[in-house]
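Undergrad: Grabbed the feature section from Swiss-Prot, which reads as follows:
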type     : residues               : note
BINDING  : GLY27, LYS31, ARG270   : 1D-myo-inositol 1,4,5,6-tetrakisphosphate binding site
MUTAGEN  : HIS141 to Ala          : Abolishes histone deacetylase and decrotonylase activities
ACT_SITE : HIS141                 : active site
BINDING  : ASP176, HIS178, ASP264 : Zn(2+) binding site
MUTAGEN  : PHE287 to Tyr          : Abolishes interaction with CHFR; when associated with I-297
MUTAGEN  : MET297 to Ile          : Abolishes interaction with CHFR; when associated with Y-287
MUTAGEN  : SER421 to Asp or Glu   : Slightly decreases deacetylase activity
MUTAGEN  : GLU424 to Ala          : Slightly decreases deacetylase activity, no effect on interaction with NuRD and SIN3 complexes
MUTAGEN  : GLU425 to Ala          : No effect on deacetylase activity, no effect on interaction with NuRD and SIN3 complexes
MUTAGEN  : GLU426 to Ala          : Decreases deacetylase activity, and disrupts interaction with NuRD and SIN3 complexes
Amino acid sequence: MAQTQGTRRKVCYYYDGDVGNYYYGQGHPMKPHRIRMTHNLLLNYGLYRKMEIYRPHKANAEEMTKYHSDDYIKFLRSIRPDNMSEYSKQMQRFNVGEDCPVFDGLFEFCQLSTGGSVASAVKLNKQQTDIAVNWAGGLHHAKKSEASGFCYVNDIVLAILELLKYHQRVLYIDIDIHHGDGVEEAFYTTDRVMTVSFHKYGEYFPGTGDLRDIGAGKGKYYAVNYPLRDGIDDESYEAIFKPVMSKVMEMFQPSAVVLQCGSDSLSGDRLGCFNLTIKGHAKCVEFVKSFNLPMLMLGGGGYTIRNVARCWTYETAVALDTEIPNELPYNDYFEYFGPDFKLHISPSNMTNQNTNEYLEKIKQRLFENLRMLPHAPGVQMQAIPEDAIPEESGDEDEDDPDKRISICSSDKRIACEEEFSDSEEEGEGGRKNSSNFKKAKRVKTEDEKEKDPEEKKEVTEEEKTKEEKPEAKGVKEEVKLA
């Protein structure tokens with residue numbers, strides 16, 4: 001598959017400022033606020049000038065049940081902190097309550113995360129962009145009828161299902177430290193989606209992703225798992241990622257790629273145990289981008305939130321082929337980035353337990369499996385189903401969904417200041433022990449509340465009505481003429 005260097009590609013970016021207001025609760029490592037921090041940082045780097053920014057629609061229950069079971073989505077719509085006692089049996093059944101708590105606005109949070117990923121897939125399908133970015137998406141642990149690892153609705157599966165309407169083969173790549181179990185499970189028996197996950201394996205959540213898990217039925221050999229040990233560094237990661245992904249591209253020949261960019265694989269993550277720098281992590285983005293395929297970039301885990309914001313800002317710049325300085329610009333959360341106030345981070349001195357021999361052995365085993373694939377399986381394409389977001393078809397009688405607007409918003413925090421710290425009594429700079437790791441359910445990214453100078457809207461009719469009263473949310477809007 002042909003690779004290109006330095007080809008500038010059109011990028012669109014999905015963000016809703018409300019996402020940063022949702023709050024999982026005291027001491028919970030998943031902080032949607034990190035999405036707002038990311039957004040604010042990339043705004044202050046000026047990256048908004050180089051891409052189209054959209055506010056996603058809120059995905060509805062009908063969209064979510066394209067994958068999830070009706071009763072599970074009905075439960076997510078109904079459950080609230082004030083009625084939990086009425087749902088105790090269902091909470092147990094759907095694995096909601098501990099790692100996946102009930103919090104105010106839970107379903108709306110899922111709607112925003114999912115809406116951005118599905119809208120991104122529609123944009124890619126219509127060839128209206130080359131790369132779509134939704135840092136609030138990437139919630140890869142959610143199952144068909146179960147929440148898991150801080151994830152409730154699997155926006156990735158729903159986005160891939162949307163891409164499959166136009167693409168014969170879709171490749172999913174996961175560089176989060178946790179195994180992408182929810183996505184693998186959804187497509188385990190199909191040859192139209194290949195899932196590739198590089199993750200920590202052994203005494204670690206979710207406990208899946210063995211080298212020998214390769215898919216089943218028609219999907220045999222279409223699941224690729226690279227189990228890793230603690231402390232992998234940039235050099236080792238690049239040495240496995242590039243050859244494995246080159247072979248996958250050669251054998252599978254996808255026509256679209258979804259890349260989950262979980263940043264808990266970075267050095268110093270509160271729940272992680274890898275030793276990647278932001279540059280090392282972003283090399284994966286750069287390499288996948290070089291294949292010049294329609295690409296969806298999603299968030300995922302990441303629990304040291306200052307580094308999450310650094311990482312996803314830098315990876316947005318990589319998508320835009322734009323170099324940004326290491327000196328951080330002043331931004332609303334500048335104090336979080338002390339004491340150095342730099343974009344890039346240094347690796348720690350932790351031991352890399354992944355020996356060259358171990359990595360080579362796993363790589364060769366994966367190559368053997370990939371050689372079992374038929375070259376680019378043919379797929380009988382059916383009539384293309386309706387797009388998930390019909391209003392994007394641009395009915396002339398409706399308001400222009402692409403009008404530019406300027407949004408000033410006062411972002412009020414829904415928690416005390418210390419809630420946004422990285423350590424929270426759970427060991428500043430200290431890694432959790434393995435028993436905690438098992439319990440430490442993966443954290444997936446949600447959105448933020450800051451709005452940007454130029455933001456495009458993609459909304460349903462219902463939401464257009466709501467938008468007529470922006471003051472209800474403390475948001476001032478004015479149309480900005482292009």
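Placement of Cβ uses the backbone N, Cα and C atoms for every residue, glycine included.
This is the original sequence, none of the listed changes applied.
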Undergrad: List nothing but the largest Cα to Cα distance in Å, as a whole number, among the residues GLY27, LYS31, ARG270 that the record says bind 1D-myo-inositol 1,4,5,6-tetrakisphosphate.
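TA: For the residues that bind 1D-myo-inositol 1,4,5,6-tetrakisphosphate, the greatest Cα distance is 12 Å.
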Undergrad: Would you count the other CB atoms within 10 A of the CB of GLY27 (1D-myo-inositol 1,4,5,6-tetrakisphosphate binding site), including those on all shown protein chains?
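TA: Its Cβ has 9 other Cβ atoms within 10 Å.
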Undergrad: Quick one: pull the CA-CA distance for PHE287 (mutagenesis position) versus LYS31 (1D-myo-inositol 1,4,5,6-tetrakisphosphate binding site), whole Å only.
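TA: Checking the Cα atoms of PHE287 (mutagenesis position) and LYS31 (1D-myo-inositol 1,4,5,6-tetrakisphosphate binding site) gives a distance of 29 Å.
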Undergrad: Among the binding-site residues listed here (ASP176, HIS178, ASP264), which has the Cα closest to the Cα of LYS31 (1D-myo-inositol 1,4,5,6-tetrakisphosphate binding site)?
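TA: Smallest Cα separation from LYS31 (1D-myo-inositol 1,4,5,6-tetrakisphosphate binding site) among ASP176, HIS178, ASP264: ASP264.
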Undergrad: Return the single residue from the recorded positions list (LYS31, HIS141, HIS178, ARG270) that has the minimum number of other CB atoms within 10 Å.
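TA: Relative to the other recorded positions in LYS31, HIS141, HIS178, ARG270, ARG270 has the fewest Cβ atoms within 10 Å.
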Undergrad: Going by C-alpha distance, which of the binding-site residues GLY27, ASP176, HIS178, ASP264, ARG270 is nearest to MET297 (mutagenesis position)?
TA: ASP176
Undergrad: Which one is it: of the recorded positions GLY27, HIS141, ARG270, whose Cα lies the shortest distance from the Cα of ASP264 (Zn(2+) binding site)?
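TA: Result for ASP264 (Zn(2+) binding site): the nearest of the recorded positions is ARG270.
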Undergrad: On a C-alpha basis, identify the one among GLY27, ASP176, HIS178, ARG270 that is nearest to HIS141 (mutagenesis position); the candidates are the binding-site residues.
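TA: Result for HIS141 (mutagenesis position): the nearest of the binding-site residues is HIS178.
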Undergrad: How many other Cβ atoms are found within 10 Å of the Cβ atom of MET297 (mutagenesis position), counting all protein chains shown?
TA: 27
Undergrad: Does DSSP give HIS178 (Zn(2+) binding site) helix, strand or coil?
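TA: Assignment for HIS178 (Zn(2+) binding site) reads coil.
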Undergrad: Could you tell me the C-alpha distance between ARG270 (1D-myo-inositol 1,4,5,6-tetrakisphosphate binding site) and ASP176 (Zn(2+) binding site) in angstrom, no decimals?
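TA: ARG270 (1D-myo-inositol 1,4,5,6-tetrakisphosphate binding site) to ASP176 (Zn(2+) binding site), Cα-Cα distance: 13 Å.
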Undergrad: Quick one: what's DSSP say for HIS141 (mutagenesis position), helix, strand or coil?
TA: coil
Undergrad: With H, G and I counted as helix, E and B as strand and the rest as coil, say where DSSP puts MET297 (mutagenesis position).
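TA: The residue in question, MET297 (mutagenesis position), is strand (DSSP, three-state).
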Undergrad: Measure from the Cβ of ASP176 (Zn(2+) binding site) and count the other Cβ atoms within 10 Å, all protein chains considered.
TA: 29
Undergrad: Specify the count of other C-beta atoms within 10 Å of the C-beta of PHE287 (mutagenesis position).
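TA: That number is 17.
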